Amino acid sequence: YIDAETMHLHHDKHHQTYVNNANAALEKHPEIGEDLEALLADVESIPADIRQALINNGGGHLNHALFWELMTPEKTAPSAELAAAIDATFGSFEEFQAAFTAAATTRFGSGWAWLVVNKEGKLEVTSTANQDTPISEGKKPILGL
């Protein structure tokens, strides 16, 4: 459970600030385009003067956008395909939950816990600091907290 005040703070304040700051950085280099996923998948391609701003704020935007997209008022189950992949990777849904909970609760300071598809196409639980995104590590996030 996440209370309404915390949700409001993250949606209307934090996320909006990430969007505003990412847009301000992108305005300095219109030649690189606005595809944050592509840019953050290859951070070395981002001009040095805006690189950290895009890592921080672009990552914050993408992380929160996925978080909002996945949020539902009702409890939902993973698709049959994802459930099978979770069982194959972790042994059971309960073992996945334990790994995901550990990734979330052992993150020192602020950050995210993730279920990602790694470069080898396999599921993996990982954690990133602050607003770092697994996209920058060549991973596709499918669940984030």
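Each residue, glycine too, has its Cβ placed from N, Cα and C.
Noted in Swiss-Prot for the protein shown:
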BINDING   H10, H64  Fe(3+) binding site
BINDING   H10, H64  Mn(2+) binding site
VARIANT   A48 to T  In strain: NEM1126
VARIANT   E95 to D  In strain: NEM1126
VARIANT   A98 to T  In strain: NEM1222
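Sequence features, as recorded in Swiss-Prot, placed on the structure.
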| residue | record | DSSP (3 states) |
| --- | --- | --- |
| H10 | Fe(3+) binding site | helix |
| A48 | variant position | helix |
| H64 | Fe(3+) binding site | helix |
| E95 | variant position | helix |
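Residue environment of A98 (variant position) contains 14 other Cβ atoms, counted within 10 Å of its Cβ in all protein chains. The Cβ of A48 (variant position) has 7 neighbouring Cβ atoms from other residues within 10 Å, across all protein chains displayed.
Around H64 (Fe(3+) binding site), taking its Cβ as the centre, 20 other Cβ atoms fall within 10 Å, counting all chains.
Cα separation, H10 (Fe(3+) binding site) to A98 (variant position), rounded: 25 Å. Within 10 Å of the Cβ of E95 (variant position) there are 13 other Cβ atoms, across all protein chains.
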